[in-house]
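Below you'll find the structure, written out as C-alpha cells, and then a few comments.
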Amino acid sequence: MGDSKVKVAVRIRPMNRRETDLHTKCVVDVDANKVILNPVNTNLSKGDARGQPKVFAYDHCFWSMDESVKEKYAGQDIVFKCLGENILQNAFDGYNACIFAYGQTGSGKSYTMMGTADQPGLIPRLCSGLFERTQKEENEEQSFKVEVSYMEIYNEKVRDLLDPKGSRQTLKVREHSVLGPYVDGLSKLAVTSYKDIESLMSEGNKSRTVAATNMNEESSRSHAVFKITLTHTLYDVKSGTSGEKVGKLSLVDLAGSERATKTGAAGDRLKEGSNINKSLTTLGLVISALADQSAGKNKNKFVPYRDSVLTWLLKDSLGGNSKTAMVATVSPAADNYDETLSTLRYADRAKHIVNHAVVNEDPNARIIRDLREEVEKLREQLTKAEAMKSPELKDRLEESEKLIQEMTVTWEEKLRKTEEIAQERQKQLESLGISLQSSGIKVGDDKCFLVNLNADPALNELLVYYLKEHTLIGSANSQDIQLCGMGILPEHCIIDITSEGQVMLTPQKNTRTFVNGSSVSSPIQLHHGDRILWGNNHFFRLNLPKKKKKAEREDEDQDPSMKNENSSEQLDVDGDSSSEVSSEVNFNYEYAQMEVTMKALGSNDPMQSILNSLEQQHEEEKRSALERQRLMYEHELEQLRRRLSPEKQNCRSMDRFSFHSPSAQQRLRQWAEEREATLNNSLMRLREQIVKANLLVREANYIAEELDKRTEYKVTLQIPASSLDANRKRGSLLSEPAIQVRRKGKGKQIWSLEKLDNRLLDMRDLYQEWKECEEDNPVIRSYFKRADPFYDEQENHSLIGVANVFLESLFYDVKLQYAVPIINQKGEVAGRLHVEVMRLSGDVGERIAGGDEVAEVSFEKETQENKLVCMVKILQATGLPQHLSHFVFCKYSFWDQQEPVIVAPEVDTSSSSVSKEPHCMVVFDHCNEFSVNITEDFIEHLSEGALAIEVYGHKINDPRKNPALWDLGIIQAKTRSLRDRWSEVTRKLEFWVQILEQNENGEYCPVEVISAKDVPTGGIFQLRQGQSRRVQVEVKSVQESGTLPLMEECILSVGIGCVKVRPLRAPRTHETFHEEEEDMDSYQDRDLERLRRKWLNALTKRQEYLDQQLQKLVSKRDKTEDDADREAQLLEMRLTLTEERNAVMVPSAGSGIPGAPAEWTPVPGMETHIPVIFLDLNADDFSSQDNLDDPEAGGWDATLTGEEEEEFFELQIVKQHDGEVKAEASWDSAVHGCPQLSRGTPVDERLFLIVRVTVQLSHPADMQLVLRKRICVNVHGRQGFAQSLLKKMSHRSSIPGCGVTFEIVSNIPEDAQGVEEREALARMAANVENPASADSEAYIEKYLRSVLAVENLLTLDRLRQEVAVKEQLTGKGKLSRRSISSPNVNRLSGSRQDLIPSYSLGSNKGRWESQQDVSQTTVSRGIAPAPALSVSPQNNHSPDPGLSNLAASYLNPVKSFVPQMPKLLKSLFPVRDEKRGKRPSPLAHQPVPRIMVQSASPDIRVTRMEEAQPEMGPDVLVQTMGAPALKICDKPAKVPSPPPVIAVTAVTPAPEAQDGPPSPLSEASSGYFSHSVSTATLSDALGPGLDAAAPPGSMPTAPEAEPEAPISHPPPPTAVPAEEPPGPQQLVSPGRERPDLEAPAPGSPFRVRRVRASELRSFSRMLAGDPGCSPGAEGNAPAPGAGGQALASDSEEADEVPEWLREGEFVTVGAHKTGVVRYVGPADFQEGTWVGVELDLPSGKNDGSIGGKQYFRCNPGYGLLVRPSRVRRATGPVRRRSTGLRLGAPEARRSATLSGSATNLASLTAALAKADRSHKNPENRKSWAS
C-alpha cells in the first residue's frame, strides 16, 4: 500500500473577449511552481493585508495566458506530460487513478479535460496514449482489455450518456461494502480502439447538458465522469496460470462554479447553478475535512461524502484507494479576483489530502470468492426467514447474484453485447425516423433524410430524420416525424418519394410551411440542399445522396471553364464529399432564418438590389459629370482664346478660380468608396437586426393572437439614441429596428428590441401555462386575462431628442449663447434647447502652447494649477412637440462626471396646464459649474467632442387622436417652420466700395460720396481729375440675418470695368417714367429665378408623390389604423404644400423667404434692393451638386445688365486688412479709354462702372463667391481758390461709400424636399405588405438616406456654433479698441417670437443665433424705430444716420449769435436718411462730439463767454448726453428771454492707425454754428459714444446742469415734467420767421455749463419708461395724447381743404413725390384735417394705417399722411413702377416731430426748412405724420 498526496496543478487561461472588452488588467503571475495573485486595489495603504500579493505553491503551475511568451507558455501537450503520463502509468500498474478539473465557469476546465479537435485535452490524450501502449506491449504473455462508461450528474441526478434507450431516465447510486460507491444500471461498453472511445465520447457529449451563460457561451451545466477500466492479464506459459491487474481511470469534468449576478442566470439556469454550486461546495467541504485529517488536526472529523452525488461517487478518488490529480483552472482577470482567490485556496488545501492506493491484483478471483460466500450466507438467512417475507434480503440476494454474473462474463460476450447495443440504438432511432450522426455509424447511401438546423451551435445537425416513401409530419403521436412547438398542427405536412426518386412536399391547409424562405401552400418538388421551415422555428435541410452523387459526376465531365460559371448557381450546396451530413457553412440556422425573413420583406435580398440600383445611379452620375466636365473645358478654352488675342492681352488675369483640379477623379472615387463602405456596413448590420426583429415580432403576434390579446406588433426603424450623440464613434449603426405595439382602441407604443426580447420570455411562459391549464377553470381564465406582458398600460418617459453643444467655444474667452436643435430618433428637429456655455477660469490655450515646459512641472502641481472651470446654463426648451411636453427634463454628463446631471423644469403653478399651441416651451433656468483637470484627452474632447444633452418627456394620449389635427394653429406652425428652415440656409452679406484718392500729404483718403435721387447705386463718388486712386472693397456678414454658417476668409481678386455713360435722368414722375428704362443699380434676379425654378420643381415632385400616395390609400378597401394615420398625415402635408407653393410664387413682405419684398430702411450709401445669390450646394454636406471638383464660384452667372466679360480689368491688390475682409486695389482709370473718366464728367451725364470681387469662403463650403456692385462716379476738374475755399467751408457729405446687401442662399431647405414623415417611412421600410412590390427597396433606401441627414444636421450645427463663436470673437476684438463699450440695448432674441413667454429669463438677452425669425423681430421692419434704440456696436461700417444732422453743430460758436442765416448753410442740412439704428458708425474710433448747454442768465456778462472761448479752442467740444438734458424749455416763457444755445466742440482722441472714412465732424468744416438739432438724431448719433470718456481736464465740469429758463420751480434735468403730455422730446433752434419772438442779440450774456454724460439718464432708458415713445404699429406717428404741442409750428398752417382736393385726385407731395389721394379727413393722432396719399414709388411711411387705425389701404411703404397745405395738384395719367421683385424697400425717413419746444426755436427751424426746400429731401418736413 502506498500513501500518496493528491497532486495539484494550477492553470491560468488567456483573457476572453468579455474581459478584453472590459479592459481589465491581469492580476495572476507564475514563478516556477508558485502562483502570485496581485491585489486589484493598488490604492490601499502599505500595512493593509489586502494590498499585499498572495503566493501559493503547487506541484505544477501552467501559464497558458499568452502564447507569444514562449519560455513561459504551457500548452495542452505540457499539461499532459506533467499530469497525464504519470496517471497512465498508475493505471498500467493496477492502481485506481483519478483526474479532475476545478474552477469557476469559463475558467477553462472543459478545455483542459476535453480540449478541441486541433488541441485535444487530457482525456483524449490519455485514451489515445492508453491504446498506443496496449498495442505496443501486447504479446503472448500479456493482454489488455478496455471498457468504458460515461455518465453525467445534472441537478443531483445521474444519467447514462451512452444509453440508447431513454437517455433522460435517472440512475441510482449505491454503495457496496466490497466495490464501494457505484451507479446501478450504468452501461459498460467494451472498446478495442481509440476510435471507438472517440465516437462514444462524442455521442455522450452530444447528450450532455450545455447552455449559454454570460460567462461562457457553451457552459457545461453538468458534471461528467468518464470511467475507463483497464484489465491487464498476465499469462505464465510454463505453469499455465494467469493473474490480473485491474486499473480504473476516473476522468472528471466538473461544471463551473458561478455567481448568478455575473453569469446572468435566471429560471432553469439559476436552478442548475444552485445545484452545481451545491456539489462544488460539498466537494470543498470534503477537501477541507480530508486536509484536516491528513494534517493530523482532527483524525475523527466527519467527511460529508454523501451530501452530494458528485462527492459520493468520487469517494475513492478523494482520500481512498486512488492516485489523484487535480487541475485548478483560474482566470487572470482582475474582474474575477474573488473567484480566483477562492479556487487557489481550495487547491492549496487539496494538496494536503493523503490517499491510500493499493494495486488491484487478480481482483476477480478474490471478489468472486467473497461474493460466493456472501450469496451462501444470504441463502441460509432466506431459508430461515419465513416464506421470503423480507424484501430487503431478496433485493440484496438479487444484487449479489447480478454482480457475480457480470464478473463471470467473458470478454467475447462483452464485445458482442456492445455491438448489439449499437444496433439496437440504430433500430430504435430509425423507427422514429431519426439517426444520430458522427457516431461512426455510416448513413445508408440510398436513403433520403432531413438534417435539423438548430439555434444552439452545439446541437446543430445532430438529428437525422429518414424519409420513408410516405412520411407524415405533425405534432400528433400518429405522425412518423413528431414535432412539437409553436405553429405545428397535429397533421402538418406529408413528404412522398415517387418511384422516379423525386421528393414531393404537400402542406396541409392553413399550415405554416416554407421552402427556401418562400411560403408554400400547394405540393412542391424538393431538391438536394433545400431548406424547410415548419411552424415557427423547426428548420431542416434535405439531403438526397443519390442526386448529389449524380450531380457530382456530371460536374466532373463538364468543361472546367463551364464548371466555374455554374459554381455560383449550385449554391455551394454540394461540397459535401467528406460526410453526407457534414455542417454546410452556407446553410446554417441563421442563414435559413434570414432567408425566410428576407423573402417575407418582399425580395430575396432587397438590400442587395438597393446597392445595385445605387451603383447604377452612381455610374450614370459619373457619366453625366464627365460630359459636363468636357463642355466646361471647351468653354474655358474658348475663353482663353478670346482672352489671349493681342488687343485683349491685358484684359484680366486667368487665376479667377479654377473649375477643376487634376485629382478630381481620384477624390471622387475615394469619396464614393468611403460613402459606399459606410452604407454597405450599415445595410448589413441593419439587415441582421431586422431579421431578428421580424422573428421576435412573428412569435409575439402568434402568441397574442392565440391568447386573444388584440395586440399587434410591427417592425419599424429608428435612429439609436447613441447615434444622436456627436461624441459617438464613426461607423456606428445609423438605424436600428424598433417595435411598434398597437392595441385596438389604444395609442401606439414604441418598444426597443431588447424590451420585446425580455417580454417574449413572459409571453412564452404564459402561453405554455395556457396550453397546459384546464380551460373550464374560471380562476385560471381570469388570471390569463389579467396577466399582460403584451402592452404597457402606463408608459414611462420617452426620449424627445438629443441636443449637442460643441465645446470648442471653451478654448476662447467668449460666452456661447445658442439655441441648439434637439434631434429626435426620427432624425427631425423636435425643438430647440437654449443653452449658454462659458469658460470661467483656466486657460486651455496656454497649456497647449506650453509644450515641453509644462511637462517638466511635477504632476501634482500640474493638476492643481491646470483646472478649467466652466459654466453650463440650460435656460429653456422651445418648440417641443405638444404630446411629449409633460414632465420634461434634461440629462447630461460633463466629461468624466460619474453621475449624470438631471435638470428638472421650473413649474409655473399659475399657468394653465393644457396649452392650445401645437408647440410648447419649458423653462429650466438651470446653471451648473464644472471644474475639470486639463489633460491631453480633455483637450481632445474639447476640440472634437460635444456636450450631449438628452431631453425626455412623458407621452400623453396618441397625438393622432387629437381633434386639433386640422387646427389652423398646426398649419401656421408648419408655415412658421418653413420660415425657420429658410433662415437656416440664408445669410445677408454687405459689399461696400470706397474710392480712395491721394491727398496733399500722400495719404489715400476716401473721396466724398453725394447722394442723388436719380442714382440708385447709393451715391456718386466725387473724383478729382488726375489723382492717383485706389478702390477699397469690404465684405461682411450682417448680424442676425439668418443662420447660414457663412464665413468670408479674404478677397482674392478685384475687377472693374463695363463703363456706361447715361444722360442725367429727370426725377421720376408719372410724365417721365418709362418702364423699359434699364436700372443702373446692382440688382439682378437670375439666381432668384434659378432658385425658384428649383424649389418649384421640388414642390411639384412632392405634390405628385403625395397625390399618388393619397390615391392609393383612398382606393384601398380595408384600411388599417396605420393607413388611416398615414392618410391624415399625407392630407396635412398636402395642405402645408399649398401654403408653401404660395410662399414661392408670392412671398409676403418680411417672410424671410428669398425674393420677398424688403422691409427696411437702408443706411446712407446702401442700395435699396437686395439681390439673391444662390450657391446651389448639396444640402447633405454642402458640397457642390454639379461639379466633380470644388464648387463653382457662387454668383458667377449673376451678371448685371450691360455687363461684358471682356470689358473687365483685374486690379492689383496692394493691401489686405488684418482681421477684416477688406482689400485695396490700385486703379488707373485711364485704361478704360473713356474720355469722361479722364477729362471730367459733364454736368448732364452720369458715369457708371461695375466693381467685381471674388471672395474666398471657408463656410458653408470651401468655395469662391463673386459679388458685383455698380458704382456711379463724377470726375471734376481742378478747382480755383474760391471754389476750393467754398468747398472747405461748406458741409462735406457723411456717406462713407456705396454698398449693396446680398442675400446668400446655400440651398433649398432640406425639409422642403423631404417627401414623407420619417415615422411613416420607417414603418414602411421595415414592413412591406405586398412581397412583389418594388416599393420595398425604395422605402428602405429613402429611409436610410433620410437618416444619413442626421450626421449632416450635426455637422451643420457645428458650423453654426463655430460661426457664432467667431462672430463674438470679432465683435469682442472690435469692442476692445474702444475705451468703454456701449450698452447693446438693440440685441434682439432670435428665438421664435411665438415661443417667447411674457416673462423674462434673466440673462436671456443674447441673440439665439440658430433660431432667427426674420419676420417677427420686436421692431417691425417697415418702420424706423423710436429714437430710444442705441446703436449696436457690431457692424462698424455705416455712418450713423443721425450724425448727418449734427454736421453743422461743430462750427465756431461765435457765429451762433448771428440772427440772419446765410444761404451757404443750406448745404449743412443734408438728407435726413435714418434707419432703425441697428448699424454702428465708423465714428466709433473718431473724434466724438460733446454737447454743452448754455443757459441764459442776465447777471453774467458777455465777457464770461469770451473768457470761455479760448478754452474751447477752434475745435468744438461735444459731450454726449441723454434726452432730458437736451430739453430746453417746457413751455414758452412768459417773459421773453434769450434762448439757450448748444455749444459743440470736438474732442480728438489719440489717433488710431486705421484707414476709415473721414469723420463728418471734420475740422476742415466751416465755422458756422448749427441752429437746429434733433433729439432723435442726437440719441442715434451718440449711441456708440455714450460711454466714451472725455479726456480729463479738457473743461471744468459742473455737478449738474442749470435750469434752462428762470422758472420758479424748475424740474430736475433728469425727470420728464408731469404737466407735459408724454411724447418724443425734441430740441429745436430759434428761427426768424415768427415776428412775435425776437431773435437773440449778439451781446446776450450766457454762462457755459458742461453736462457730464454720467449725470444724465440714458436716453433709451428714459424712453423705455415713456409709453408715448414706444414704436407705433406703422410709421412713426406722434403718440396719441401728444396734443397740439406735438406740432407747434403747425398752428400757422391752414387746415382749409381746397375744393379740388378729393379722393382719387392725382397730386404732388413736396417737390418730387407723386400719388393718388385716398383719404381726406380727421386723424386720431393729431387734430385738424389730414390727407392720405398712395404714392407711385415706395417712398412712403406706411400702408395707410397709423397707431393701429386704418385710414386707407395700400402696399406697405406707399402710404403717406400729410397736411393739406403740403399737397398740390398734378397733371397727367397715374403711373406706378411695378417690377414685382423690387416692390418694397420703402425709403422710410423719420421726421423730427416737434414737441414742448420754445416757440421762437420752432419758428427758426421752420424758416430754415423753407429756405432749404429746393435742396433738401421734402420728407424732412415737420408737418408730416409718418
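For all residues, glycine too, the Cβ spot is worked out from N, Cα and C.
The domain 'Kinesin motor' annotation in Swiss-Prot covers 5-353.
If you look up Swiss-Prot, you'll see Gly103, Gln104, Thr105, Gly106, Ser107, Gly108, Lys109, Ser110 marked as ATP binding site, on the strength of sequence analysis. Classification of Ser107 (ATP binding site) by DSSP places it in coil, neither helical nor stranded.
Marked as domain 'FHA' by Swiss-Prot: 471-535.
According to Swiss-Prot, the experimentally introduced change Ser1381 to Ala is described as follows: Abolishes phosphorylation by MARK2; when associated with A-1410.
Ser1410 to Ala appears in Swiss-Prot as a mutagenesis experiment; the accompanying note says: Abolishes phosphorylation by MARK2; when associated with A-1389.
Annotation source Swiss-Prot lists domain 'CAP-Gly' at 1721-1763.
When Cβ atoms from all protein chains are considered, those within 10 Å of Lys109 (ATP binding site) total 27, not counting its own. Within the model, the domain 'FHA' (471-535) carries an average pLDDT of 87.
Ranked by Cβ neighbours within 10 A across all protein chains shown, the binding-site residues Gln104, Thr105, Ser107 are led by Ser107. Gly106 (ATP binding site) counts 27 other C-beta atoms within 10 Å of its own C-beta, drawing on all protein chains shown.
When other Cβ atoms within 10 Å of the Cβ of Gly108 (ATP binding site) are tallied across all protein chains shown, the result is 23. Within the domain 'FHA' (471-535), the DSSP-based counts of helix, strand and coil residues read 0 helix, 28 strand, 37 coil.
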